Amino acid sequence: MMKQKYYQSPAEIASFSPRPSLADSKAVLNQAVADLSVAHSILHQVHWYMRGRGFMIWHPKMDEYMEEIDGYLDEMSERLITLGGAPFSTLKEFSENSQLKEVLGDYNVTIEEQLARVVEVFRYLAALFQKGFDVSDEEGDSVTNDIFNVAKASIEKHIWMLQAELGQAPKL
């Protein structure tokens with residue numbers, strides 16, 4: 001008498017439904033890699049070129065923002081690799097592919113103007129993360145979807161706090 005098999009191996013289960021290519025999710029992840037790399041550079045510039053009232057508070061806060069951005073960069077790069085993609089990894093690739101544009105540092109820019117620039121960068125990232133959320137949802141990629149959702153929630157909170165510091169509503 002032959003024993004009936006009631007379970008299947010993970011490979012057999014995975015073979016039931018072929019995984020989609022997730023091309024759009026990979027494209028948005030790579031866009032995020034480029035943009036997060038440039039965002040880090042912009043935050044670093046704000047950190048270095050900041051002068052005036054509030055310096056002692058905002059200078060270390062930029063370190064916190066950079067650390068958070070670096071965490072998203074690493075997570076999204078590694079997710080892209082996990083999906084079979086190849087993340088941008090050179091300054092040239094970041095610069096050519098990022099939608100964020102860098103400007104020369106200027107000590108004459110006020111802290112308020114610097115913070116407004118950070119808000120502008122964070123608004124762009126929040127919109128990009130929303131796009132990543134939508135695309136990964138359409139492709140059924142729940143892990144990438146979660147990554148974008150968590151990142152967007154945190155960035156939106158930073159926008160709210162920065163806008164409050166600037167005496168403005170968050171306008172999300």
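Placed from the backbone N, Cα and C atoms, the Cβ positions cover glycine too.
None of the substitutions listed is reflected here, since the structure keeps the original residues.
Features as listed in Swiss-Prot:
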VARIANT   ALA27 to Ser  In strain: 825
MUTAGEN   HIS47 to Ala  Decreases the iron incorporation considerably
BINDING   HIS47, ASP74, GLU78  Fe cation 1 binding site
MUTAGEN   HIS59 to Ala  Decreases the iron incorporation considerably and induces Fe(2+) oxidation-dependent degradation
MUTAGEN   ASP63 to Ala  Decreases the iron incorporation but is still capable of binding iron to some extent
BINDING   GLU78  Fe cation 2 binding site
VARIANT   LEU91 to Phe  In strain: 854
VARIANT   LEU104 to Pro  In strain: 6407, 825, 849, BA 70/12 and KU5
MUTAGEN   ASP137 to Ala or Phe  No major effects
VARIANT   LYS171 to Gly  In strain: KU5
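What Swiss-Prot annotates, mapped onto the structure for a quick look.
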| residue | record | Cβ neighbours (10 Å) |
| --- | --- | --- |
| ALA27 | variant position | 15 |
| HIS47 | mutagenesis position | 17 |
| HIS59 | mutagenesis position | 15 |
| ASP63 | mutagenesis position | 12 |
| ASP74 | Fe cation 1 binding site | 13 |
| GLU78 | Fe cation 1 binding site | 13 |
| LEU91 | variant position | 11 |
| LEU104 | variant position | 6 |
| ASP137 | mutagenesis position | 15 |
| LYS171 | variant position | 9 |
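Closest to HIS47 (mutagenesis position) by Cα-Cα distance, out of the recorded positions ASP63, ASP137, LYS171, is ASP63. GLU78 (Fe cation 1 binding site) and LYS171 (variant position) are 32 Å apart (CA-CA, integer value). Ranking the recorded positions ALA27, ASP63, GLU78, LEU91, ASP137 by the distance of their Cα atoms from the Cα of LEU104 (variant position) places LEU91 first.
Candidate recorded positions: HIS59, ASP63, GLU78, LEU91. Nearest to ASP137 (mutagenesis position) by Cα distance: GLU78. DSSP assigns HIS59 (mutagenesis position) to a helix. Of all the recorded positions given, namely ALA27, HIS59, ASP63, LEU91, none has its Cα within 10 Å of the Cα of GLU78 (Fe cation 1 binding site).
The two recorded residues, HIS59 (mutagenesis position) and ASP74 (Fe cation 1 binding site), have Cα atoms 23 Å apart.
It is 16 Å from the Cα atom of ASP74 (Fe cation 1 binding site) to that of LEU91 (variant position).
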